[in-house]
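The following features are taken from Swiss-Prot:
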type	residues	note
BINDING	Ala226, Gly227, Glu228, Asn296, His297, Glu356	S-adenosyl-L-methionine binding site
DOMAIN	214-336	domain 'SET'
MUTAGEN	Glu220 to Ala	Increases near-attack conformations
MUTAGEN	Glu228 to Ala	Increases near-attack conformations
MUTAGEN	Tyr245 to Ala	Significantly reduces the monomethyltransferase activity but increases the dimethyltransferase activity
MUTAGEN	Lys294 to Ala	Significantly reduces the catalytic activity
MUTAGEN	His297 to Ala or Gly	Abolishes methyltransferase activity
MUTAGEN	Lys317 to Ala	Induces a reduction in methyltransferase activity toward TAF10 but an increased methyltransferase activity for H3 and p53/TP53
Amino acid sequence: MDSDDEMVEEAVEGHLDDDGLPHGFCTVTYSSTDRFEGNFVHGEKNGRGKFFFFDGSTLEGYYVDDALQGQGVYTYEDGGVLQGTYVDGELNGPAQEYDTDGRLIFKGQYKDNIRHGVCWIYYPDGGSLVGEVNEDGEMTGEKIAYVYPDERTALYGKFIDGEMIEGKLATLMSTEEGRPHFELMPGNSVYHFDKSTSSCISTNALLPDPYESERVYVAESLISSAGEGLFSKVAVGPNTVMSFYNGVRITHQEVDSRDWALNGNTLSLDEETVIDVPEPYNHVSKYCASLGHKANHSFTPNCIYDMFVHPRFGPIKCIRTLRAVEADEELTVAYGYDHSPPGKSGPEAPEWYQVELKAFQATQQK
């Protein structure tokens, strides 16, 4: 973000003083192909100016005696933005970062261009990390916390570079000037980063998620022949994360090559990975660390599957409400099977889904 190091002027467009130095508003192109547009006073940047770097990023602010001072805006090549406080050309002081969609992803302090002090990292799903960063600006220490999307439930303890090593259930009681105050909850459950593999769903399959446990329960579904279903414990508004969908991680090829009977609890995570909750883990007596796989299908669902970065499970999907949901209401999602796969006459879906689809389409035509 500091482009002044060993930069050699290649071309100057604008007024020059008697010594041939940029003076007034000028555009200076450097040997690195970086470009600066702004005000100069006898060869030094003074006043508003903007760097255009070779990689597509930019840095804009107010220069005094050739150095950026005060508020500056660095725009990454992908469109993300860092708004920070500069002293003598380096980040020193409060800063905020935003992603390409304008969502806040970082809030904290910088010292000599490195994150410093208590910092917050925000995920698009609503969760966050908070704590005092180490000398390298990393979320490493004994007093770091992951805060769930309710901005209250937390896992507090030891993290290394943002990865939970040992967390205990806590409640975020208050935040004063960016500093959080946590209160540890009774109990001796310990949580740690436990990303599943193709063969291990969890090293502690019967340890429930504390956030999920407050919001959902499993009971007999109200949908005919659907078995168990997922229900809301509490009344919530729209866009609320209710449950998590963890499972073993397998490939799309593996899913596509086996019988539909084995794919009852599969959910695509991305182009490479499918999350699966196979036997015997579809029984809560064998696995209850996450319950999202218990949500049944509906063509008029009250929830959706959404991406989620979980402190324990890693990248997974969650179940998020589409609308307000009442206590004891069953949570449903659209399974999203392909209704018109190429080269096939009918949908690529299990038989029960095809039957329900025809019935639903019939009601829509009335």
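Cβ atoms here come from the backbone N, Cα and C positions, even for glycine.
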DSSP-derived class (H/G/I helix, E/B strand, else coil) of Glu356 (S-adenosyl-L-methionine binding site)
helix
Whole-number Å distance separating the Cα atoms of Ala226 (S-adenosyl-L-methionine binding site) and Lys317 (mutagenesis position) is 22
Other C-beta atoms that fall within 10 angstroms of the C-beta of Glu228 (mutagenesis position):
17
Out of Lys294, His297, Glu356, which of these recorded positions is nearest Glu228 (mutagenesis position) by C-alpha distance?
Lys294
Proximal residue to Glu220 (mutagenesis position) among mutagenesis positions Tyr245, Lys294, His297, Lys317 (C-alpha distance):
Lys294
Neighbours of Lys317 (mutagenesis position) among recorded positions Gly227, Tyr245, Lys294, Asn296, His297, Glu356 (C-alpha cutoff 10 angstroms), in sequence order, are Tyr245
Using only C-alpha positions, which one of Gly227, Asn296, Glu356 is spatially nearest Tyr245 (mutagenesis position)? These are the binding-site residues in the record.
Asn296
Within the domain 'SET' (214-336), count helix residues (DSSP H, G, I), strand residues (E, B) and coil residues, in that order.
11 helix, 50 strand, 62 coil
Counting Cβ neighbours within 10 Å across all chains shown, tell me which of the recorded positions Glu220, Ala226, His297, Lys317 comes out on top.
Lys317
C-beta crowding around Glu356 (S-adenosyl-L-methionine binding site), within 10 angstroms
17
Quick one: pull the CA-CA distance for His297 (mutagenesis position) versus Gly227 (S-adenosyl-L-methionine binding site), whole Å only.
12
Which residue, out of the recorded positions Gly227, Tyr245, Lys294, Asn296, shows the minimum number of other Cβ atoms inside 10 Å of its Cβ in this structure?
Gly227
Return the average pLDDT for the domain 'SET' (214-336) as a whole number.
96
